[in-house]
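Undergrad: Quick one: the structure is below, and I'll ask about it shortly.
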Amino acid sequence: MGKGKNKMHEPKNGRPQRGANGHSSRQNHRRMEMKYDNSEKMKFPVKLAMWDFDHCDPKRCSGKKLERLGLIKSLRVGQKFQGIVVSPNGKGVVCPDDLEIVEQHGASVVECSWARLEEVPFNKIGGKHERLLPYLVAANQVNYGRPWRLNCVEALAACFAIVGRMDWASELLSHFSWGMGFLELNKELLEIYQQCTDCDSVKRAEEEWLQKLEKETQERKSRAKEEDIWMMGNINRRGNGSQSDTSESEENSEQSDLEGNNQCIEYDSLGNAIRIDNMKSREAQSEESEDEESGSKENGEPLSYDPLGNLIR
């Protein structure tokens, strides 16, 4: 082989280099893949960032998916963020007054597991504008229906929705099959927060909403108790029970009467019922008639009596 014969050179005319078999070279394929990946990355109107602690499954992590799409940037521990930092370590809640900060500097989140918050070095991350999120319900596949258990994309979307940028919230959530369900699930509550101004007003709205939920829960419990009491004290059921008792007693009495009557009944050879008391009375009558006949005659001869009624033979 000659020296440098297998060395790959960049074509001068800009066309993809082909091998002896007419196919493009492997190096050209790699170059095209990198170009395709860069073209697929999206841009968001404001800066998005996260501190990723690899607590979640990469296939189900919403933050990692946003990173693959090129929508969010991963920060190192020790780096600070100038925009809104949605963090469990925040002091106040996100409010509509934060709109200017969001539009100028963006928003960031902490990508970690709710069960491993104690492992997160909050003193080494964050920024000047750390915020909590008010009461909202998760719609993601892991914590659906659970309050405050939002994942990364839900937290960012909630921040944008509260400050009034529903378009940004919808754009982020559109990359997830369940994403728009988050806005539908919290529609009424987000509209309430959007009508507030500062952090205190959002906090009051949150407390009023929680009191409303508590009241509805107590009402449901009281209604359930009343329904249980009504079922236990149903008059119709009691009446049916007494009627059944009386009917049973009547049946028992009738059965006892029949049994008593059966004791006085016998059957002849043809299966006809014969009452014993009637039979006995008939036998007694026949015996009396026989006695009378025997009294009127004895051995075919008439009987005579003295004046005192004694039989004279």
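Here the Cβ of each residue, glycine as well, is placed from N, Cα and C on the backbone.
Substituted residues are absent from this model; it holds the original ones throughout.
According to Swiss-Prot, the experimentally introduced change ARG60 to Ala is described as follows: Decreased aminocarboxypropyltransferase activity; when associated with A-65 and A-131. Annotation of the published mutagenesis SER62 to Ala in Swiss-Prot: Does not affect S-adenosyl-L-methionine-binding; the original residue is retained in the structure shown. According to Swiss-Prot, the mutagenesis experiment SER62 to Asp carries the annotation: Decreased S-adenosyl-L-methionine-binding. The annotation S-adenosyl-L-methionine binding site is assigned in Swiss-Prot to SER62, VAL110, LEU133, TRP148 on the grounds of similarity to another entry. For the mutagenesis result LYS65 to Ala, the note given in Swiss-Prot is Decreased aminocarboxypropyltransferase activity; when associated with A-60 and A-131. Recorded in Swiss-Prot as a mutagenesis result, GLU111 to Ala carries the remark: Reduced aminocarboxypropyltransferase activity. In Swiss-Prot, the entry for mutagenesis ARG131 to Ala states: Decreased aminocarboxypropyltransferase activity; when associated with A-60 and A-65. The structure shown retains the original residue.
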Undergrad: So of LYS65, ARG131, which of the mutagenesis positions has the fewest other Cβ atoms within 10 Å around its own Cβ?
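TA: Taking LYS65, ARG131 as the mutagenesis positions, the minimal 10 Å Cβ count falls on LYS65.
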Undergrad: Name the secondary structure element type, per DSSP in three states, that contains SER62 (mutagenesis position).
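TA: Assignment for SER62 (mutagenesis position) reads helix.
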Undergrad: Show which residues of the chain containing LEU133 (S-adenosyl-L-methionine binding site), separated from it by at least 6 in sequence, have their CB under 8 Å from its CB.
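TA: Expected: VAL86, VAL93, VAL94, TRP148, LEU150, ALA155, ALA158, CYS159.
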Undergrad: Can you tell me how spread out the S-adenosyl-L-methionine site is, meaning the largest CA to CA distance among SER62, VAL110, LEU133, TRP148, in Å?
TA: 18
Undergrad: Are there any residues at least 6 positions away along the chain from SER62 (mutagenesis position) with a Cβ closer than 8 Å to its Cβ? List them or say none.
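TA: Set apart from SER62 (mutagenesis position) by at least 6 residues yet with Cβ under 8 Å, we have ASN140, ASN151, CYS152, VAL153, GLU154, PHE176.
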Undergrad: State the three-class DSSP label for VAL110 (S-adenosyl-L-methionine binding site), counting H, G and I as helix, E and B as strand, and everything else as coil.
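TA: Assignment for VAL110 (S-adenosyl-L-methionine binding site) reads strand.
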Undergrad: Whole-number Å only: compute the distance from the Cα of GLU111 (mutagenesis position) to the Cα of ARG60 (mutagenesis position).
TA: 12
Undergrad: Please give me the CB contact count at 10 A for GLU111 (mutagenesis position), counting all chains in the structure.
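TA: For GLU111 (mutagenesis position), the 10 Å Cβ neighbour count is 25.
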Undergrad: Taking the Cβ of ARG60 (mutagenesis position) as the centre, how many other Cβ atoms fall within a 10 Å radius?
TA: 12
Undergrad: Can you name the mutagenesis positions among ARG60, LYS65, ARG131 whose CA is within 10 A of the CA of VAL110 (S-adenosyl-L-methionine binding site)?
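TA: Neighbours among mutagenesis positions: none.
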Undergrad: If you count Cβ atoms within 10 Å of the Cβ of VAL110 (S-adenosyl-L-methionine binding site), leaving out that atom itself, what do you get?
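TA: That number is 23.
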